[in-house]
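> According to Swiss-Prot, the protein carries these features:
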- N37 to D: Strongly reduces exonuclease activity (MUTAGEN)
- H41 to R or D: Strongly reduces exonuclease activity (MUTAGEN)
- D86 to G: Strongly reduces exonuclease activity (MUTAGEN)
- D206 to A: Abolishes exonuclease activity in vitro (MUTAGEN)
- D208 to A: Abolishes exonuclease activity in vitro (MUTAGEN)
- W798 to R: Strongly reduces exonuclease activity; when associated with D-1024; F-1043 and P-1197 (MUTAGEN)
- E1024 to D: Strongly reduces exonuclease activity; when associated with R-798; F-1043 and P-1197 (MUTAGEN)
Amino acid sequence: MGIPKFFRYISERWPMILQLIEGTQIPEFDNLYLDMNSILHNCTHGNDDDVTKRLTEEEVFAKICTYIDHLFQTIKPKKIFYMAIDGVAPRAKMNQQRARRFRTAMDAEKALKKAIENGDEIPKGEPFDSNSITPGTEFMAKLTKNLQYFIHDKISNDSKWREVQIIFSGHEVPGEGEHKIMNFIRHLKSQKDFNQNTRHCIYGLDADLIMLGLSTHGPHFALLREEVTFGRRNSEKKSLEHQNFYLLHLSLLREYMELEFKEIADEMQFEYNFERILDDFILVMFVIGNDFLPNLPDLHLNKGAFPVLLQTFKEALLHTDGYINEHGKINLKRLGVWLNYLSQFELLNFEKDDIDVEWFNKQLENISLEGERKRQRVGKKLLVKQQKKLIGSIKPWLMEQLQEKLSPDLPDEEIPTLELPKDLDMKDHLEFLKEFAFDLGLFITHSKSKGSYSLKMDLDSINPDETEEEFQNRVNSIRKTIKKYQNAIIVEDKEELETEKTIYNERFERWKHEYYHDKLKFTTDSEEKVRDLAKDYVEGLQWVLYYYYRGCPSWSWYYPHHYAPRISDLAKGLDQDIEFDLSKPFTPFQQLMAVLPERSKNLIPPAFRPLMYDEQSPIHDFYPAEVQLDKNGKTADWEAVVLISFVDEKRLIEAMQPYLRKLSPEEKTRNQFGKDLIYSFNPQVDNLYKSPLGGIFSDIEHNHCVEKEYITIPLDSSEIRYGLLPNAKLGAEMLAGFPTLLSLPFTSSLEYNETMVFQQPSKQQSMVLQITDIYKTNNVTLEDFSKRHLNKVIYTRWPYLRESKLVSLTDGKTIYEYQESNDKKKFGFITKPAETQDKKLFNSLKNSMLRMYAKQKAVKIGPMEAIATVFPVTGLVRDSDGGYIKTFSPTPDYYPLQLVVESVVNEDERYKERGPIPIEEEFPLNSKVIFLGDYAYGGETTIDGYSSDRRLKITVEKKFLDSEPTIGKERLQMDHQAVKYYPSYIVSKNMHLHPLFLSKITSKFMITDATGKHINVGIPVKFEARHQKVLGYARRNPRGWEYSNLTLNLLKEYRQTFPDFFFRLSKVGNDIPVLEDLFPDTSTKDAMNLLDGIKQWLKYVSSKFIAVSLESDSLTKTSIAAVEDHIMKYAANIEGHERKQLAKVPREAVLNPRSSFALLRSQKFDLGDRVVYIQDSGKVPIFSKGTVVGYTTLSSSLSIQVLFDHEIVAGNNFGGRLRTNRGLGLDASFLLNITNRQFIYHSKASKKALEKKKQSNNRNNNTKTAHKTPSKQQSEEKLRKERAHDLLNFIKKDTNEKNSESVDNKSMGSQKDSKPAKKVLLKRPAQKSSENVQVDLANFEKAPLDNPTVAGSIFNAVANQYSDGIGSNLNIPTPPHPMNVVGGPIPGANDVADVGLPYNIPPGFMTHPNGLHPLHPHQMPYPNMNGMSIPPPAPHGFGQPISFPPPPPMTNVSDQGSRIVVNEKESQDLKKFINGKQHSNGSTIGGETKNSRKGEIKPSSGTNSTECQSPKSQSNAADRDNKKDEST
């Protein structure tokens, strides 16, 4: 089955089955199952197409362990954790494995040859062969040992792993991983005490898992997988902590599917049972192909196979006497009914594919299916002459009977009857007469005694209470039906139709003949071969169905053909009795020899290798050097049929037998079968567990894990429990967190909705849901609803219901909200009229919600009369009494009222408030907690006992060192000095670029090339619509975008490298320009060559760009290396710790790791902060300390990049930025910030000490203030104002633009804050004067942040981190030119500055203190901090038609001598002046304004920077245009 296509198709047809995992907003699961080969694929196939990047086995093992732990921490299973690696597969699967591995080896060899031809540097040593992921290889044996070590480590050290049952099925246990999982679930389900509402989650990438999950009939079942993207693949792979994961909920899939079949429920001839329909659907889907059988011809998902299968299956259900799938056994007779309907699809394909289609349509239109469809579209019938004549004789009689209503109580002999002519050949016309009579409300009677047929009025079909109007409508309908028959297409006689049918059938047989001849090398003349082929395929359907429902029926059976029979021939294989011989699986080495190509011979034992390459080998023909591929109607290369021979089992075993004695003892062990293993925690066990990888993993000094064999007894088919078990909860009664459509009423229909689930609108039908507004139906007013639910919990985010607190309700005219106040009169429910802004927000939300629900979810919510504002629940926090209360997000969500659910059947236990629990239960004796006191904030603490029922006795550990290392903060300051940011209007002014052009060229600037394709020729450093930036190149604060000196250099490089193109691009308007219009005098070839050079240059420029959210930031690569170097020395010199015992400690002075998630998520972090990991579960040992080197927002959570003091098993090197594996990205809720101590608890003693310190500081401040005289303050203020006016007048005189307008002090607003004025330094032109002019910035108007959220806090942290300081040189050396970019290397290219991360460090900036070698860019965890060098110029390939002046030199801020301090309050005229200069100083040439003076750039100082701003009209227009470009 085409995995991505099937997943995409069902996701677009049933749009809401996918749920993005966001923190804890997913259901709880009892059991988690891992199809481990999906993980192996992700961890080893990351760079399949790039032979220049290689992974060592040690790196692969570490990545696999990290991936497993990440999935465990994501789902957090409560009972069972089952890991299954593919063992030896059944022969039915082995043929597919053989084809795939031969194809993989061929592709790898081609990729290597291509890289060598391109001159790419190939790493030394053998590359990792992905074919080693096959049972029996050395790699798999090592993997098993490493995974066993990993399990022992996690159970010994991780509390969460100890609480569940761990079962591991390695490669030495026969069977595919996914089917081992299904066998395990079958055993669970068949136990008498099995809970039918067990919550299952399977991780895996195979689409077959969807069918396997459905076959269990478990409603609480979900599939976990990574985010799927379609279209062009991104070369940069996300790090694990930034990888999005989705849950595909089978509960919703089941409900959507039931909507598909509800239309036939009342028409079926037997009892409707959705669970049985589901079983039949699974069988039906086998014919589009799977791992064991090829798809039936022309049945391709991307060519409309799915709706065909559904529709033909529905038709078959209406015309058969029961279900096809009888608990895993196929009812072949009923299967034949469905195949008969499916054959109509084949006839349609034949009619489309016939060579002479035009002749076919004209000559055979009367009997072809396509001709019948055309007649149906225009309402035409096809009749022979005699049939039309017969209608003419019936019509007068019928019209006479319809002159008046007939009584429904007429005796039978009085019912109007018309005897048909006796000479009528009823054999030829009986079927036609039946259809005609049914359409006209008649029925046919036959008198055997008279030998005649008659038409009789069907009075039973007439409503006995029919009104006169209804009678007339019936008469008119009959008249129209007769007219349709009389206007039919007429054929002379039946012989003519028979002749056409004969021609049709002959051409159809010829069409099938060509298929069998081309694909299977025999023809339809070989009737026996066609029948054998059909029997093999039907046998295969039964094998697969047994495999799904009962387990492997035969290890040796396989389908011995590469292609399937034609659908119409499949019925020839139904007449058989199907039995299977169980046999036994291949040994691991037999499978290796059966599936591996000769190119992978190093993966098998040396003794067997000659059998592959020796020409005298009896099985040499099993290993061809090349294999043919046949796409067979598919579009993707990987879907092609690999035409490789099938392995003869007998020949293979006989050839290997003589070499078995040459195997080493280790190889003999690898060739044996093993057992599943079960692991458990036993505190009494305490021993040493040796590490299989001493250089990567350390020994487990205190191993508390017990390992045993896990043995299950195979089930007989009679012991298996099929279908949905009794008392399983469905629909609105499902367990908390599991989604259901049925919590709201709706109607459904299939529509071409262009649903946008992925990146493009769907071309297929989607199930569209029309919501019924129950509140409107029940006449519930907004006031009634508000009084009942305001400030209380309701449920939103349907169908994924989540608890939320209703805070307000509005219809756009009136707002209903809850008011809290100490005044009882003002407390409670209130109403107020909506203001203008409220009305705008309401209309905006209304329009966006209608559009979003309709297009993304295929939900039509109807008229939106009210919108609910809610705060979603985030968790529980402990109050001062020890009880737990709900916490809600401070960020509001908005939902249409009709999608709000008032209550649910099963509440989520995770969010139930509870009172205080006994202190000894909350803090068990000897348990570990975190100390929050001033003495050792974040220190490891042990519970020793209880002073009272509310106070603790504890022992706190504190390191001997007095303070935490500050290297992170020190390096942060250095980074701030290296990279300076400038507001967009300053960059625009300095580079003489229009603001709108600057905005587009630094984001997405689309042009149309000669082929009509849209090409982005912008440097993508900012993404307004996506709320993202490129780290180190751009940032956004509340007042607009700012660019770093690195971006300025790129823009200059762009203009210098492609001056003519840059100039012409700067002159276009808002429309997307066409390349030919930009260069009308240039040949298309030369213009396209130029564009190719630009594309290569831009690709090189942006190859290491890291797009992150606006709230993200990181230290540079050099600084991270310096922090690591310092921390390694620091950690090595820590000399022990001291312990202090404390008594009468209140609960709030300690933090319980198991219940602190919601509290810790509210923390703020900054670069350089010291943190401590405080969870007793996860990837890091509890109480591990580290330094924050980066952070980014992930959806609604905050991910912190931490460089830990010690190496950790699950750690990484941040993509090469670290020398050791001590880096990791973690959710903020796992960490406690010990630099910014936000939860510190002060005892009475510490409070007194703190108060004394404050008093001392106040006295010092008062002393300093007393020395200042008011007169001096006034004189300084006067001087600042005078200098500001001098500066403004000076600039005006300098440009000959005299303007007497006074400075408007009020235009910038006033600053009521009492904080000292911010200072910004500007430099006056040296040739005029060196006098410093000082202007106060106290009255700068701050733009408030929109949301008081964690993201907003981090935004502040990012924006404020660049403090005022010395600027850096803007001229950064150019790195060497890549070999594949037009233009070649340039002189002096080796003089490159040290590569920083994620940007270059300018000359003079301090590099690594120990003189480490330059760090090369690598792939790394998000945000990726790769070195980003400025690329070299590339010639455009043809002459420059217009002279282009060189750009003006940039001001070197670092060389500024005297500095000008600008008063922002006095600078509004300066802003107006700059704006006027931008627009009125004449036309521009090549992006440079005529008559303009060379500009200077002043660095920005973060969010609160005080540089002048261009008028809002310019910046807003630029941002709007940029946003529009991004959405194009």
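Cβ coordinates come from backbone N, Cα and C, glycine included.
Keep in mind the model is a prediction, meaning the values are calculated, not measured.
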> Rounded to a whole number, how many Å is the Cα of W798 (mutagenesis position) away from the Cα of D206 (mutagenesis position)?
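One finds 28 Å between the Cα atoms of these residues.
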> For N37 (mutagenesis position) and E1024 (mutagenesis position), what Cα-Cα distance in Å is obtained after rounding to a whole number?
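Spelling it out, the Cα of N37 (mutagenesis position) and the Cα of E1024 (mutagenesis position) are 39 Å apart.
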> What kind of secondary structure is E1024 (mutagenesis position) part of, going by DSSP in three states?
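DSSP call for E1024 (mutagenesis position): coil, neither helix nor strand.
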> Do any residues at least six apart in sequence from D86 (mutagenesis position), in the same chain, have a Cβ closer than 8 Å to its Cβ, and if so which, in order?
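Expected: M36, N37, P135, H171, G175, E176, G177.
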> What does the structure give for the C-alpha distance between E1024 (mutagenesis position) and H41 (mutagenesis position)? Integer Å is fine.
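Taking the Cα atoms only, E1024 (mutagenesis position) lies 35 Å from H41 (mutagenesis position).
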> Using a Cβ-Cβ cut-off under 8 angstroms and a sequence gap of six or more, which residues of the chain neighbour H41 (mutagenesis position)?
I133, L205
